[in-house]
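If you check Swiss-Prot, you get these features:
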MUTAGEN   E100 to A  No change in activity. Shifts the pH optimum to more alkaline pH
MUTAGEN   S150 to A  Lack of activity
MUTAGEN   D154 to G  Lack of activity
MUTAGEN   N155 to A  Lack of activity
MUTAGEN   E251 to A  No change in activity. Shifts the pH optimum to more alkaline pH
MUTAGEN   H274 to A  No change in activity
MUTAGEN   E342 to A  No change in activity. Shifts the pH optimum to more alkaline pH
MUTAGEN   S428 to A  Decrease in activity
Amino acid sequence: MTGRIALLSLTLFSPLSLASTPDGQALDFTHSTIGYAALLIFAIAYTLVMLEEYLQLRKSKPVLLAAGLIWAMIGYVYQQTGSTEVARQALEHNLLEYAELLLFLLVAMTYISAMEERRLFDALKAWMINRGFNFHTLFWITGWLAFFISPIADNLTTALLMCAVVMKVGGENPKFVSLACINIVIAANAGGAFSPFGDITTLMVWQAGHVSFLEFMDLFLPSLANYLVPALVMSLFVPHQTPSSIQEVVELKRGAKRIVVLFLFTILSAIGFHAFFHFPPVIGMMMGLAYLQFFGYFLRKTLARSLAKKTAIAMAKNDEAALKRIGSVVPFDVFRSISHAEWDTLLFFYGVVMCVGGLSLLGYLGLVSEILYTEWNPIWANVLVGLLSSVVDNIPVMFAVLSMQPEMSLGNWLLVTLTAGVGGSLLSIGSAAGVALMGAAHGKYTFLSHLKWTPVILLGYVVSIVLHLLLNHQSFT
């Protein structure tokens, strides 16, 4: 049993993720030199990923190299056994999985980048700053906004936006910054758990067809409880002070609100293709990219006329500041927004997909699946997945589960979606939002400051699981 637990830990603590093999005569290399070498390469690669902040080494680099080495070894051993076609089919299958993920995320990131370029998030930040809220009110406002924005935007962007407000208003109060950042991380992760667009893990579960778009809403109340339980406790310790008033003026660029509407239509297109035609949602997302491209064309073609009107108004009012802003206007370019996508993250996903493809073909994921989902009760296995995601990034953990293809009820698929999404809140290093805020609020929000509240966050984790088991018990049959 000890040996199996060790193998389980080693497997899940490396980026074993998103790959699965098609039907074919895959060979078992779990007890071979090649298999052990693959595990060692994964362990080293993931160690480097975890040390990204300290080494200043982008996380995509080690997993890209690991993927190449693993598949080179697989190619060699399958060539020796005369089964090259099996390995090639597995490789192509995983490349297709990655292509769907890449294009979907690229469109979503492009829209978020376009909203940032049109200053939509800057305007939201300025609105909160100008209201002169006290620390207690700001604690709740940033938390609620993080919870409700992250299902549409990604939780990382949401967390960074809310943290910018906290640092701008209360940066001189370390206690408030620490509590507010913890609250934001919990809220962003919890909010992302009940929407396919809120987190990469929920997106993958949706694309795999295990949970429909509307069925994700069954996780709303458990996710809400996951946020509210620790937030209510922490709010008792927030300083009851009012920071000095700051006035900040932000003018939205032309087309900002219409881009939000186009993004909503893009989401509806993705849902429609998946619901009505059973096509991959990425088809609707790519169609949505065309919406943005044509709108960008419209903005460029009408820019001169728009600037002429604004210039005439500014000259009539003798507004020098407005004239200066008009003179610095840069035409909207959708390809600039595409270039601002998080390419390190997208390449990291490639490494994760191919690494797990190799592990799956070598037989390790089948072995781990046997331990987790056959010998254990799936409910306890899914609770463990959430705890693992507090140490290991939830993306490789969830991709590993998807690659195992366990036979589970809808309730258990919802449970693993919930736990993988919110489990990362237990530690600051457990989610991209937490890691990013440690950098944005350096010295004020730290690993140790988050760790002090882990028992309260764990209480919220347990309450959310129990609430899901009670409210959605019919989906476990």
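Note that Cβ sites are derived from N, Cα and C of the backbone, with glycine treated the same way.
Features per Swiss-Prot, on structure.
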residue : record               : DSSP (3 states)
E100    : mutagenesis position : helix
S150    : mutagenesis position : coil
N155    : mutagenesis position : helix
E251    : mutagenesis position : coil
H274    : mutagenesis position : helix
E342    : mutagenesis position : coil
S428    : mutagenesis position : helix
Pick the one among the mutagenesis positions S150, N155, S428 whose Cβ has the fewest other Cβ atoms within 10 Å in this structure.
-> S428
Could you work out which of the mutagenesis positions (D154, E251, E342) has its C-beta surrounded by the smallest number of other C-beta atoms within 10 A?
-> E251
So of all those mutagenesis positions, S150, N155, E251, E342, S428, which one's Cα sits nearest to E100 (mutagenesis position)?
-> E342
With an 8 Å cut-off on Cβ-Cβ distance and a minimum sequence separation of at least 6, pull the same-chain contacts of H274 (mutagenesis position), or say none.
-> W206, F213, P280, P281, G284
Argmin Cα dist to E251 (mutagenesis position) over the mutagenesis positions S150, E342, S428 returns S150
Hey, what's the Cβ neighbour count for E100 (mutagenesis position) at 10 Å?
-> 17
If you measure S150 (mutagenesis position) to E342 (mutagenesis position) at Cα, how many Å is it?
-> 17
Just give me the nearest neighbour of S428 (mutagenesis position) among the mutagenesis positions D154, N155, E342, Cα to Cα.
-> N155
Rounded to the nearest Å - Cα separation of E342 (mutagenesis position) and D154 (mutagenesis position) = 12
